[in-house]
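Here is what Swiss-Prot says about this protein:
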MUTAGEN   Leu3 to Ala  Complete loss of encapsidation but no effect on viral RNA synthesis
MUTAGEN   Leu3 to Gly  No effect on viral RNA synthesis
MUTAGEN   Cys48 to Ser  About 80-95% inhibition of viral RNA synthesis
MUTAGEN   Cys162 to Ser  Complete loss of viral RNA synthesis and encapsidation; when associated with S-156
MUTAGEN   Leu391 to Glu or Gly  Complete loss of viral RNA synthesis
MUTAGEN   Leu391 to Ala or Lys  About 80-95% inhibition of viral RNA synthesis
VARIANT   Ile67 to Met  In strain: ATCC 51908
VARIANT   Ile213 to Phe  In strain: ATCC 51908
Amino acid sequence: MALSKVKLNDTFNKDQLLSTSKYTIQRSTGDNIDIPNYDVQKHLNKLCGMLLITEDANHKFTGLIGILYAMSRLGREDTLKILKDAGYQVRANGVDVITHRQDVNGKEMKFEVLTLVSLTSEVQGNIEIESRKSYKKMLKEMGEVAPEYRHDSPDCGMIVLCVAALVITKLAAGDRSGLTAVIRRANNVLRNEMKRYKGLIPKDIANSFYEVIEKYPHYIDVFVHFGIAQSSTRGGSRVEGIFAGLFMNAYGAGQVMLRWGVLAKSVKNIMLGHASVQAEMEQVVEVYEYAQKLGGEAGFYHILNNPKASLLSLTQFPNFSSVVLGNAAGLGIMGEYRGTPRNQDLYDAAKAYAEQLKENGVINYSVLDLTTEELEAIKNQLNPKDNDVEL
């Protein structure tokens, strides 16, 4: 069986069927959910900052606070619209700042907290109590704490959301198998921020985002739209620039993403790139056009469900370590396979094709109808020799 004989028309037929539906499904977000407005954005940013300055911080609620901060940047009205457009029945809780009295070592103290149903006043108070301990330690060590080391630095919330952007890149796997890659990438891109904040612990923050998204899947819709809005806004801080790069890389619109990752060097970070094993097949274009029609979210919502995207994706070959077959055939690199493939014929064909590419060192780019700019980007990215590119 050769890959060129594999027919992948089922996706188009199913898409036509789904498009004819006259009905929509309404989902419930459960009880009241917190939807903060712009006016509490500064306070949510400070909550993120308190967690970041706290040495050995407990990041159990950091993912939730980060998502709430993203909502506050979108605003209450737009967040509600995003959820309703996604088919969610929403009962929204307004969020305000109030004074909370809490006993601390036998002494009553006052804290400014938010009226959140998802995070008690006591938990918010405890976050501030722990951060004050770390702040006092910083004062002793530094004498004076520079603005960029403080808990109220304006980029604290975006630092936390940079970790969220990395987590989003791994959601298609359906589990936390991408956590190691998230940690490694965060350690690299946020290295300057980690020097500023001892509480910036990528592993703990990433796990917190995984947990909040698993518990509240509607937050994915909110975060995707926030990421697009944030990345399309000109200007901003250095950390906002880092976030835009990370998010657009995940979303599929970064300049290193060509044809949804078919030829991208970092294919393992791309959702629909996993689907495109056929680097010399016309179906690659079909996958790409289908992805364009669905929008960037196709990577998040469809790779687990539609037959084409799951054909050679992580969901179809869960034990294929290092690279999935889509990467292997697209780049001519084979990883180690452990376990029994669901479709042995298809696996054997893909393996033979990938090994052929690897042996010959030739990738046929001509079938993708690439523009001059895209082809140049490939050359710059993969650094092929002239005789390694078949045009």
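Here the Cβ of each residue, glycine as well, is placed from N, Cα and C on the backbone.
Overlay of Swiss-Prot feature records on the structure.
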{"residue": "Cys48", "record": "mutagenesis position", "DSSP class": "helix"}
{"residue": "Ile67", "record": "variant position", "DSSP class": "helix"}
{"residue": "Cys162", "record": "mutagenesis position", "DSSP class": "helix"}
{"residue": "Ile213", "record": "variant position", "DSSP class": "helix"}
_Fewest other C-beta atoms within 10 angstroms of its own C-beta: which of the recorded positions Ile67, Cys162, Ile213 fits that?_
Ile213
*Ile67 (variant position) and Ile213 (variant position), Cα-Cα, nearest whole angstrom*: 9
*Whole-number Å distance between the CA of Cys48 (mutagenesis position) and the CA of Cys162 (mutagenesis position)?*
12
*Rounded to an integer, what is the Cα-Cα distance in Å between Cys162 (mutagenesis position) and Ile67 (variant position)?*
11
*Including all protein chains shown, what's the count of other C-beta atoms within 10 A of the C-beta of Cys48 (mutagenesis position)?*
26
